[in-house]
Amino acid sequence: MAEDDPYLGRPEQMFHLDPSLTHTIFNPEVFQPQMALPTDGPYLQILEQPKQRGFRFRYVCEGPSHGGLPGASSEKNKKSYPQVKICNYVGPAKVIVQLVTNGKNIHLHAHSLVGKHCEDGICTVTAGPKDMVVGFANLGILHVTKKKVFETLEARMTEACIRGYNPGLLVHPDLAYLQAEGGGDRQLGDREKELIRQAALQQTKEMDLSVVRLMFTAFLPDSTGSFTRRLEPVVSDAIYDSKAPNASNLKIVRMDRTAGCVTGGEEIYLLCDKVQKDDIQIRFYEEEENGGVWEGFGDFSPTDVHRQFAIVFKTPKYKDINITKPASVFVQLRRKSDLETSEPKPFLYYPEIKDKEEVQRKRQKLMPNFSDSFGGGSGAGAGGGGMFGSGGGGGGTGSTGPGYSFPHYGFPTYGGITFHPGTTKSNAGMKHGTMDTESKKDPEGCDKSDDKNTVNLFGKVIETTEQDQEPSEATVGNGEVTLTYATGTKEESAGVQDNLFLEKAMQLAKRHANALFDYAVTGDVKMLLAVQRHLTAVQDENGDSVLHLAIIHLHSQLVRDLLEVTSGLISDDIINMRNDLYQTPLHLAVITKQEDVVEDLLRAGADLSLLDRLGNSVLHLAAKEGHDKVLSILLKHKKAALLLDHPNGDGLNAIHLAMMSNSLPCLLLLVAAGADVNAQEQKSGRTALHLAVEHDNISLAGCLLLEGDAHVDSTTYDGTTPLHIAAGRGSTRLAALLKAAGADPLVENFEPLYDLDDSWENAGEDEGVVPGTTPLDMATSWQVFDILNGKPYEPEFTSDDLLAQGDMKQLAEDVKLQLYKLLEIPDPDKNWATLAQKLGLGILNNAFRLSPAPSKTLMDNYEVSGGTVRELVEALRQMGYTEAIEVIQAASSPVKTTSQAHSLPLSPASTRQQIDELRDSDSVCDSGVETSFRKLSFTESLTSGASLLTLNKMPHDYGQEGPLEGKI
């Protein structure tokens, strides 16, 4: 610390002293406290530095200090204290200790030294005549109150001048002649008193009360015995008040997460020892193999620091977001003022999970082959394809599709199904056929079985013996199969169950055969699906039904067919079935952006109110991903209104997610649908306007204020308004916007402006009443401070410069008239309202509609705001309006031949490049409000008729009166 002090190393910067006096006043080399000094004469050296941190400065009302200022090497069981030594000298001496500042230039400090040998804030100790080491075991530091700094400092300077204690160094260079002690009751003249007063006034403004240094000065006796021979003073390392927020040791106490995604932006709660909210950073760093260091900083504002002990921040993006394995880094607190850091803690960046909904994973599963439908395996009997995908002969085992399971039944092979007759003692068979049953002709038919069982209509097995019951016959009707079983013993009941399966299998085989015939005739795949519609409720290993999988694989026509064949009794169960991630088919349709499938599912009765595993409804998912087309379809449903203000598992409404995704179209849809723009998210009470300010998105903030009538002074749970956040983050544009919308810069939040424990100077003056923090208190720059005090916002460029960029005047009036007519057509894709959105003036559409000629008003406003023909052509190109483009090209072709400077490059790349020059790289200029910051204030766009720029708003319940002026 001391060796880096600019004062100790650059004497020419101290008070601009006369070079002839520099050597006599002091030599900077003697200020190296731990270094042997290159001189043959006496000099002063620091043997033990004071401990820099952990010692508390005490106020008068707190009483004396408990223990003296410890030394740097002091330990619990081995105390040490600051020590100095007078080298190259043996004899009597006097050493004085003064408190000085820690700034670039050393001055007297207003705090006082107290303890043994201390008087008037100065410690005086005698040394020698043999032991020239002087220790200071009982030094305390008395903290002066802010109100008494000037008074104390002036008295301290006067005393230093009277006694000759370094007045030229510590007070003013013009007082350097008052050096030697022995002046006694030296009287100071008016000029000297005025110099002292001016120095005290100046230093009072600059003094840091949380840090001091010790300045040791030794005096040796002269020939008369008076201590007038001054040795060069030495200055200790800085001593920080342990009660000062910017002086305490930085320490991370707890974090709720120690890992995050490489993309950053994940919220972490960090508990720490006391910090100063405007003087702290959260630093992530990694030491690279080549010796370099990567670092990133957590994103938070002063409003995210709670009572100096907790910080809520968002993680920074890692240097490489394409890593395939986790990367270990460190996180630490760092103070801005002195770059002091805490002990680092490990943090893990893991690769980005791009498929959180597992849609891509399921799409990448092995697709079934056509040959798989014929079954496989081996067996002793005849093979063949089967309805259940099994094959082989008798005794062979079949293969079902992956993820599905069907029971293996032991029956003889029939129609491709493997049956095994040896599972029971009976060799019961089955009769089938038409009215002329073949079983009567077959001597080996099933009616010749010895043991018989009868199955009644209720599925119960009735046991009889051959003596009790006559052999039964199998009767077969047209299209029916009736089984009659011979009775047997109780042990043969398993065979009856096998026979039941055989009966059902035969019925199923006939149904599938008929469906196949119908499909061959009609070519309609629904004929095949209809006989299997009950199987649509089957789920695979991920819980997905066939409807889920059809949506995942983007088979929209198959989804329609499935919805049609399952309509009826079981449709509700299937259409709202959830997989293992609690996703319904409607959730997946929204995630995969299939607008037509969303419409089909809603028509079929899909339930909008069902939530996924994270509590997200389909409105949340659409807003989160910025799918405005899907969101528009969902909002038309009658149940959508009930979900507009429903929070998800993170306490966020759909409008909050639209803000976080920076989607202006989604925000406009939600506002138009009636979403509550003042709704608070449930974690900290932020509204959509708070989130817009946090994301520094002036377009969304302007939309909320102008279109949504958002409450400009809405508060979070701790009383923070959007203006608090804008001021704390230093955003001049948003501060100007909010101030123009009527935000109050004097609103206090619940965060105390200062800590009572650190403000003993207020004792006795309304003790316990601490004001909150206002946006003015949080202003991080003078520009923001001036805006909050009513000074007009001044952009970095001038209006004249922007006017020079506009070239709309080159279009003749007849050309403009043709454009007006083309833009007045009712086609919503080609009218003036769509063009306004493309030109970044969509926020003013409601105002344009008030004009008798909206298209003319739009073009006039665009021209006055510095618009260019290039931007206009590009906007029309995006609309696909070739007729309007041809009108402009035809009018501009003569100009092109005469002046290359006014040519119209119609290349999209070049046009976009010109547009981007007027836009910030980190935001989208499409709300109109943002355009007003980059171009001329649009108050000049209309000079007659209804004003388009003073947007009259509905009366507010929260006290905002009058119109919201467009000029900021």
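In case you wondered, yes, glycine gets a Cβ from its N, Cα and C as well.
Original residues fill every noted site, and no substitution is shown.
The domain 'RHD' feature in Swiss-Prot is assigned to 42-367; the stated evidence is sequence analysis.
Among the mutagenesis entries in Swiss-Prot is CYS61 to Ser, noted as: Suppresses S-nitrosylation-induced inhibition of DNA-binding activity. Loss of S-(15-deoxy-Delta12,14-prostaglandin J2-9-yl)cysteine-induced inhibition of DNA-binding activity. DSSP classifies CYS61 (mutagenesis position) as helix under the three-state reduction.
If you take the C-beta of ASN678 (mutagenesis position) and look for same-chain residues 6 or more apart in sequence within under 8 angstroms, you find THR687, ALA688, ALA710, HIS711, SER714. For the published mutagenesis ASN678 to Ala, Swiss-Prot gives the following note: Fails to promote HIF1AN-dependent 2-oxoglutarate decarboxylation.
Broken down by DSSP into helix, strand and coil, the domain 'Death' (805-892) contains 63 helix, 0 strand, 25 coil. Per Swiss-Prot, domain 'Death' is recorded for 805-892.
A mutagenesis experiment is reported in Swiss-Prot for this position, SER921 to Ala, and the note states: Decrease in stimuli-induced phosphorylation. Loss of phosphorylation; when associated with A-923 and A-932.
According to Swiss-Prot, the mutagenesis experiment SER923 to Ala carries this note: Decrease in stimuli-induced phosphorylation. Loss of phosphorylation; when associated with A-921 and A-932.
The note that Swiss-Prot attaches to the published mutagenesis SER927 to Ala is: Decreased phosphorylation by IKBKB/IKKB and decreased generation of the NF-kappa-B p50 subunit from p105.
Here the residue is the original one, but Swiss-Prot notes a mutagenesis experiment at this spot, SER932 to Ala: Decrease in stimuli-induced phosphorylation. Loss of phosphorylation; when associated with A-921 and A-923.
Within 10 Å of the Cβ of CYS61 (mutagenesis position) there are 10 other Cβ atoms, across all protein chains.
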